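Right, one structure below, let's go through it.
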Amino acid sequence: MARGKIQIKRIENQTNRQVTYSKRRNGLFKKAHELTVLCDARVSIIMFSSSNKLHEYISPNTTTKEIVDLYQTISDVDVWATQYERMQETKRKLLETNRNLRTQIKQRLGECLDELDIQELRRLEDEMENTFKLVRERKFKSLGNQIETTKKKNKSQQDIQKNLIHELELRAEDPHYGLVDNGGDYDSVLGYQIEGSRAYALRFHQNHHHYYPNHGLHAPSASDIITFHLLE
């Protein structure tokens, strides 16, 4: 029984389509290689799958560029002409844009104004005024920030100065430094400035021989003070 003719149409199943593509691609490359070996032909095949994956075959001892150049020479068709024209058009547009920008910069510097009519001059004037307004607003904002920063610094310095003055006033009223309580054991230290730059620490030491009869406390006396040399 003769085999029925296979209908050529798109394979809907993606997996089957990919398998068929791989098999037929390998078969095509095999035939191209046979043509190269058997017939001394130069063959170049460029293929893209449905997922845009590139596959290509090129005969040994040649390149794709050589094949394309040979095709252009024999067929008298410039493959790169269209691409070159596009590149030239892009270059022309970029040069035109560059010239316009240079002209606008010069006009904002007061140059190239003779070629402008009254409407263009008014439009340029409005643009410059808006620019000046934005610059002034930014300048005032920057100055305001600097003023606020300076005020905060001055306030901090004033607070430090007030604290120092307050401390000096306290020391002027009482040359002794503050008595430090030492957890209820009555051993305390006084800072005392005497004899120029010499500093001494005076420590009260509990003396059990001095006793307050009414309160059950020992009273400090001269013998309870111990002097330690601190600085010289």
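Cβ coordinates are placed from backbone N, Cα and C, and glycine is handled just like the others.
Original residues fill every noted site, and no substitution is shown.
Positions annotated as domain 'MADS-box' by Swiss-Prot, on the basis of sequence analysis: 3-57. Averaged across the domain 'MADS-box' (3-57), pLDDT in this predicted model comes to 91.
Taken residue by residue with DSSP, Lys31 (variant position) is part of a helix. A sphere of 10 angstroms centred on the C-beta of Lys31 (variant position) encloses 13 other C-beta atoms. Quoted from Swiss-Prot, the note attached to the natural variant Lys31 to Arg states: In strain: cv. Lisse.
According to Swiss-Prot, the natural variant Met47 to Thr carries the annotation: In strain: cv. Bretagny. Long-range Cβ neighbours of Met47 (variant position) (same chain, at least 6 residues apart, Cβ-Cβ under 8 Å): Arg25, Leu28, Leu54, His55, Glu56.
Just so you know, the Cβ of Asn61 (variant position) picks up 8 other Cβ atoms within 10 Å once every protein chain is counted. Natural sequence variation is annotated in Swiss-Prot for Asn61 to Asp, with the remark: In strain: cv. Corsacalla-1.
Under the heading domain 'K-box', Swiss-Prot lists 84-174, citing sequence analysis as support.
Here the Cβ of Leu109 (variant position) has 9 other Cβ atoms within 10 Å, regardless of which shown protein chain they belong to. Leu109 to Val appears in Swiss-Prot as a known natural variant, with the remark: In strain: cv. Kas-1.
Here Swiss-Prot describes Glu115 to Lys as a natural variant; the accompanying note says: In strain: cv. Chi-1 and cv. Gr-3. Long-range Cβ contacts of Glu115 (variant position) within its own chain (separation 6+, distance under 8 Å) are none.
Taken residue by residue with DSSP, Met128 (variant position) is part of a helix. In the structure as shown, the Cβ atom of Met128 (variant position) sits within 10 Å of 13 other Cβ atoms. Record note (Swiss-Prot), natural variant Met128 to Lys: In strain: cv. Bla-1. The unchanged residue is displayed.
Quoted from Swiss-Prot, the note on natural variant Lys141 to Glu is: In strain: cv. Lisse. A helical conformation is recorded for Lys141 (variant position) in the three-state DSSP classification. The C-beta environment of Lys141 (variant position), restricted to residues of the same chain at least 6 apart in sequence and closer than 8 Å, is empty.
For Asn163 to Asp, Swiss-Prot lists a natural variant annotated as follows: In strain: cv. Li-8. Sequence-distant contacts of Asn163 (variant position), defined by Cβ-Cβ distance under 8 angstroms and a gap of at least six in the same chain, do not exist.
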Could you give the Cα-Cα distance between Lys31 (variant position) and Asn61 (variant position), in whole Å?
18
Roughly how many Å separate the Cα of Asn61 (variant position) from that of Met128 (variant position), to the nearest whole number?
66
Roughly how many Å separate the Cα of Leu109 (variant position) from that of Met128 (variant position), to the nearest whole number?
10
